[in-house]
Amino acid sequence: MLAARLIILLSFYWLSASAIDPADPLFVDLPHGKIRGRDNGFYYSYESLPYAEPPVGELRFEAPQPYKQQWTDTFDATQPPVTCMQWNQFIFGDNKLVGVEDCLTVSIYKPKNTSQSSFPVVAHMHGGAFMFGEARQNGHENMMREGKLILVKISYRLGPLGFASTGDADLSGNFGLKDQRLALLWIKQNIASFGGEPENIIVVGHSAGGASVHLQMLREDFAQVAKAGISFGGNAMDPWVIHQSARGRTFELGRIVGCGQASDSMELKNCLKSKPAGEIVSAVHSFLVFAYVPFAPFGPVVESPDAPEAFISQHPVDIIKSGKFAQVPWAVTYNTEDGGYNAAVLLEKQASSGRELIFDLNDHWFDWAPYLLFYRDSMTTIKDMDDYSRKLRQEYLGDRRFSVESYWDLQRLFTDILYKNATELALDLYRKHGKSPVYAFVYDNPANTGIGQFFAKRTDVHFGTVHGDEYFLIFENLARGPEMRSDEEIISRNFLNMINDFVVSGNGTMTFGNCVLQDNVGSNKFQLLSITKNGCENLQLESFP
């Protein structure tokens, strides 16, 4: 059904598309009317363009509907995108509620480059564990200064508003993924009006954004809207991506906000539609064991096969094994200390005791580990969980206690379980069942400041190359300082050239600097590019280091 609607909508918009006014590039004609963008010196921006009807009222907890309104006046595309309503981990303090429910927009950034008449397109999905984040959290000026690519940032529903699910056709879930899908369709249909090349669209994202890219690519019809994808620091194999106990959690959500009387999914959905959005999103607090743990209490699900417009109805592993996914080039990445994103908060000194939270793991490891590492819902008995928790602690820490001194091994555990192992699994599946090129790289070059220092609120600990250290060289982020070292400037330029070359390449090749990444499909060994301060090197591995 989604594929049929795709063909119909593509046909409509291709017939309707028009171009930028050559007399004034700030004005663009779209099927809904004329828009006015902003001149930012070295690039143009066209922000907050709606691609879907507001997901409010009866459209809450429903698949997104294409935007229908016709503008009689020129649409003001100079306002930055609003934040989708969320309980945001990056807000310190008790009240983390921010954003609005009516938020489904795309924002377009086009470089001023008179040497190019058209531009390849990067569709960007922000990260945030499917719970928080926004289109504005990652900058675009690095990419605009290079002057080679149009960037489109996508806003999508998050947390319970985007991913509540009862596991049946009545409240199927994955609304945030369906938002992304409709946004990609909008880009395909309309980007030529901005000077973009609809035949040269690549989708990129980081963390949950990277996992989103991968999930989009697991649909065979992805190839109709984009030609390649890059998943930085997250993919569909990560244990925090696919949720197995969404039904119970969604009914618990209903109980928290006053829908405890609901006896079935439809009654629950109707009740939730009547509640203020802020109450629903604020209920996230009740699912956290401590701090912001687990960091993803709501997220993607495997939908019921009879759900209308199901996004996926098989587990990603089974989809890949079936071969029924988009056979287009894909790249997947991880950082050597990705897990610092999850572990660093344990190094913050607590106001009440003056000591770090990591010491509390000595008394609460068996209680907290299943939530920290996302196996609470995948094991059937408490004994299974305790046995696995004990095994992990022994493997990574031996007989040592949790402390600041043992932090490095704790983050190593988090890196392996939450990121690295999933990257290895994804590559293993693709090299056996894929047909189009699949590439991988590992980044090992610590930033001076980053997410580790941000959450730990300290700089006296070596955090390594933490989650986002590579991505923020492409898309700026306030979690790291604004300045780049000379080696990072070179790496940033190489990343931007890599993305550009990947999307315009006719044969799906991928190059970083002077290194050509090697395809994993059909390979007996893992082909992994190592990127460090000193350059790049192709590795052939039996297993990940």
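Glycine is no exception: its Cβ is also placed from the backbone N, Cα and C atoms.
Every position carries its original residue.
Swiss-Prot documents LEU6 to Arg as a naturally occurring variant and attaches the note In strain: GB8E.
For the natural variant SER11 to Arg, the note given by Swiss-Prot reads: In strain: GB4E.
Under natural variants, Swiss-Prot gives PHE42 to Asn with this note: In strain: GB8E and GB336E. Here PHE42 (variant position) comes close to PRO111, LYS112, MET144, ARG145, GLY147: these same-chain residues lie at least six apart in sequence, with C-beta atoms under 8 angstroms from its C-beta.
Secondary structure at GLU58 (variant position), taken from DSSP and collapsed to helix, strand or coil, is helix. What Swiss-Prot notes for the natural variant GLU58 to Asp is this: In strain: JR50E and GB139E.
In Swiss-Prot, a published natural variant is listed as VAL98 to Ala, annotated In strain: JR50E, GB8E and GB115E. Using a 10 Å radius centred on the Cβ of VAL98 (variant position) and all shown protein chains, the other Cβ atoms total 17. DSSP gives VAL98 (variant position) a strand state.
DSSP assigns PHE130 (variant position) to coil in the three-state reduction, outside any helix or strand. Natural sequence variation is annotated in Swiss-Prot for PHE130 to Ser, with the remark: In strain: JR341E.
Annotation of the natural variant ASP170 to Gly in Swiss-Prot: In strain: GB4E, JR50E, GB115E, GB139E, GB336E and JR341E. If you take the C-beta of ASP170 (variant position) and look for same-chain residues 6 or more apart in sequence within under 8 angstroms, you find ASP264, SER265, MET266, LYS269. Secondary structure at ASP170 (variant position), as computed by DSSP, is coil.
The active site, acyl-ester intermediate annotation in Swiss-Prot covers SER207 and is backed by sequence analysis. Cβ environment of SER207 (active site, acyl-ester intermediate): GLY127, GLY128, ALA129, PHE232, GLY233, GLY234, TYR341, HIS467, GLY468 lie under 8 Å away, each six or more residues apart in the same chain. Secondary structure from DSSP puts SER207 (active site, acyl-ester intermediate) in coil.
Taking the Cβ of MET266 (variant position) as centre and 10 Å as the limit, one finds 14 other Cβ atoms among all the protein chains shown. Taken residue by residue with DSSP, MET266 (variant position) is part of a helix. Here Swiss-Prot describes MET266 to Thr as a natural variant; the accompanying note says: In strain: GB4E, JR50E, GB115E, GB139E, GB336E and JR341E.
Listed in Swiss-Prot as a natural variant, ALA291 to Gly is described as follows: In strain: JR50E. Long-range Cβ contacts of ALA291 (variant position) within its own chain (separation 6+, distance under 8 Å): VAL345, LEU357.
Counted within 10 Å of its Cβ, the other Cβ atoms near ALA307 (variant position) come to 20, all protein chains included. The annotation that Swiss-Prot gives for the naturally occurring variant ALA307 to Thr reads: In strain: GB115E.
Record note (Swiss-Prot), natural variant VAL461 to Ile: In strain: GB336E. The unchanged residue is displayed. All protein chains shown were included, and the count of other CB atoms within 10 Å of the CB of VAL461 (variant position) stands at 17.
Counting every protein chain shown, 31 other Cβ atoms lie within 10 Å of the Cβ of HIS467 (active site, charge relay system). In the three-state DSSP assignment, the secondary structure recorded for HIS467 (active site, charge relay system) is coil. Annotation comment: Swiss-Prot describes HIS467 as active site, charge relay system, evidence class similarity to another entry.
Mapped onto three states, the DSSP output places GLU537 (variant position) in strand. Under natural variants, Swiss-Prot gives GLU537 to Val with this note: In strain: JR50E and JR341E.
For GLU537 (variant position), applying a Cβ distance below 8 Å and a minimum sequence separation of six or more within one chain yields CYS515, LEU529, SER530. Candidate variant positions: GLU58, VAL98, PHE130, ALA307. Nearest to VAL461 (variant position) by Cα distance: PHE130. For the pair VAL98 (variant position) and GLU58 (variant position), the C-alpha distance works out to 22 angstrom.
Summarising the environment of PHE130 (variant position), the number of other Cβ atoms within 10 Å of its Cβ, over all protein chains shown, is 30. Sequence-distant neighbours of GLU58 (variant position) (same chain, 6+ residues apart, CB-CB distance under 8 A): LYS273.
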